[in-house]
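Annotation source Swiss-Prot lists domain 'CSD' at 4-63. Here Swiss-Prot describes PHE17 to Leu as a natural variant; the accompanying note says: In strain: Globigii. According to Swiss-Prot, the natural variant GLY44 to Ser carries the following note: In strain: Globigii.
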Amino acid sequence: MLEGKVKWFNSEKGFGFIEVEGQDDVFVHFSAIQGEGFKTLEEGQAVSFEIVEGNRGPQAANVTKEA
């Protein structure tokens with residue numbers, strides 16, 4: 001699992017990017033966010049995740065919000 005911070009997330013469109021120190025930003029789709037209820041992320045929020053190869057390159061999977 002990697003750790004990063006949410007760079008930005010558009011809850012209307014359901015996607016955004018996660019910043020990872022020393023690496024390129026990683027695309028995140030709302031469907032990759034773990035948990036119940038409305039799936040969104042806040043700018044600057046700490047998250048842990050895995051990287052998988054998507055249709056358009058690397059993207060986040062199994063995203064969990066850090067306490």
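The backbone N, Cα and C atoms fix where each Cβ goes, glycine too.
Substitutions noted, but not modelled.
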Which chain-mates of PHE17 (variant position) that are at least 6 residues away have a CB under 8 A from its CB, listed by sequence?
-> VAL6, LYS7, TRP8, PHE9, ASP25, VAL26, PHE27, VAL28
Would you mind splitting the domain 'CSD' (4-63) into helix, strand and coil residue counts from DSSP?
-> 3 helix, 33 strand, 24 coil
Number of other Cβ atoms within 10 Å of the Cβ of GLY44 (variant position) across all protein chains | 10
